[in-house]
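*Asks:* From Swiss-Prot, for reference:
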- D134, E139: Mg(2+) 1 binding site (BINDING)
- E139: Mg(2+) 2 binding site (BINDING)
- R242, K295, R375, Y376: substrate binding site (BINDING)
- S292, D296: Mg(2+) 3 binding site (BINDING)
- K288 to N: Restores (1R,4R,5S)-(-)-guaia-6,10(14)-diene synthase activity (MUTAGEN)
Amino acid sequence: MVKFDSGSESEMTNGDELHINSKHEVKSRMANGNGVHNVPDHDQFQDRAEMEVLILPDLFSSLMSVPARENPHYASVKADADEWISFVINADAKWASRNKRVDFTYLASIWAPDCSAFALRTSADWNSWAFLFDDQFDEGHLSNDLEGAINEIARTREIMEGTAPRYTADSEHPIRYVFQTLCDRVKQNPEGFYAGKPSSERFYRRWMWAHELYWEGLVAQVRTNVEGRSFTRGPEEYLAMRRGSLGAYPALVNNEWAYGIDLPEEVADHPLVFEIMIIMSDQILLVKDILSYEKDLRLGVDHNMVRLLKAKGLSTQQAINEVGVMINNCYRRYYRALSELPCFGEEADRALLGYLEVEKNHALGSLLWSYNTGRYFKSKEDGARVRKTRELLIPKKMAAL
């Protein structure tokens, strides 16, 4: 069992948006699709004649063709992590059950198969925080409230900078409390509190920088919503916004911490190292946009490349094919950047190789998690069917949107 002390000296909600009121109670209503598939109407379309059959690109090619490994601490960490987040947000039994199926610990387990139990628990809790935090901006109360979005980010930034008040588990702001515990943990060694040398100031600055990129993307996303520009943007503008708001940047740096990777400044600041981070973020979000297409249609989520290309005049299949081309181009961009990287020396290059492994595991884990947890499908079995056949079935009445 993994225990921690917060130092008391923050695509999950299953289609339900969480509402956390001043009494620290979680309420939910059908609103967005960051969790497992749970729509009774979906089963009404069993007749293939009523479905549009979309052929997906091979999403397990190139860097994604390698076998994944699972962290040996997965089972014990999952039990503790699921129980803790449900307690912190005072979730009801229905939410807690769904959260177990979403399985953020599995995602973290593929991301960092060799990290300690403490680091895996921190990564799983970061995933819980990120999805709860993000839901407020996606389809929640901040999705069209630019001032409110900027204010919530400012309060969260204060936590990261150490200028915020200490929150508690029974706080009126449980998402902020979760994030505060994460900041406490990431300042420590990934083996555990006081288990070894704590994180360097250099690394914590990088961790903060990655979160700032995420928050800049969220603000840009809300501004786009307010201006009603979701479908008037070009693909490049969409990618520029989504690679930030996706949250991949801080997740990647969090995984660096889990492995004890502290990139020297000459490596971390090299433009090609950042370019590789951009490339893998693009790959993750483009894969997500294909797999989540039906769910985004159902829930009215506009931030989807397939939907954007359809608004430009492409058919659904043409749009999916085009996104497949973009994904393959990510791999070309990756190998091109890799070939142009200089040698930094033995110690720095060792850290760089660890960083590259983290990047690959992050993309692979996100892909497998989408299929294996039924995140975007009726069930794990439906996800397995889509992976095997590469056929995505969309009700025709929905495909016309």
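Glycine too: its Cβ is placed from the backbone N, Cα and C atoms.
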*Asks:* Based on Cα coordinates, which of the following recorded positions are within 10 Å of Y376 (substrate binding site): D134, E139, K288, S292, D296?
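*Replies:* Hits: K288, S292, D296.
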*Asks:* Whole-number Å only: compute the distance from the Cα of R242 (substrate binding site) to the Cα of K288 (mutagenesis position).
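*Replies:* Cα of R242 (substrate binding site) to Cα of K288 (mutagenesis position) measures 11 Å after rounding.
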*Asks:* Counting every protein chain present, what is the number of Cβ atoms, excluding its own, within 10 Å of the Cβ of R375 (substrate binding site)?
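*Replies:* Step by step: centre on the Cβ of R375 (substrate binding site), count other Cβ atoms within 10 Å, giving 27.
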*Asks:* Cα-Cα separation of D296 (Mg(2+) 3 binding site) and K288 (mutagenesis position), in Å?
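*Replies:* Their Cα atoms are separated by 10 Å.
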*Asks:* List the Cα distance (Å, whole number) between D134 (Mg(2+) 1 binding site) and R375 (substrate binding site).
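*Replies:* R375 (substrate binding site) has its Cα 16 Å from the Cα of D134 (Mg(2+) 1 binding site).
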*Asks:* DSSP on K288 (mutagenesis position), three-state: which is it?
*Replies:* helix
*Asks:* Taking the Cβ of S292 (Mg(2+) 3 binding site) as the centre, count every other Cβ atom within 10 Å, in any protein chain shown.
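*Replies:* By my count, 24.
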*Asks:* Would you count the other C-beta atoms found within 10 angstroms of the C-beta of D296 (Mg(2+) 3 binding site) for me?
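*Replies:* So the number of other Cβ atoms within 10 Å of D296 (Mg(2+) 3 binding site) is 22.
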*Asks:* Ten-angstrom check, please: count other Cβ atoms within 10 Å of the Cβ of E139 (Mg(2+) 1 binding site), all chains counted.
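*Replies:* Summing over all protein chains shown, E139 (Mg(2+) 1 binding site) has 22 other Cβ atoms within 10 Å.
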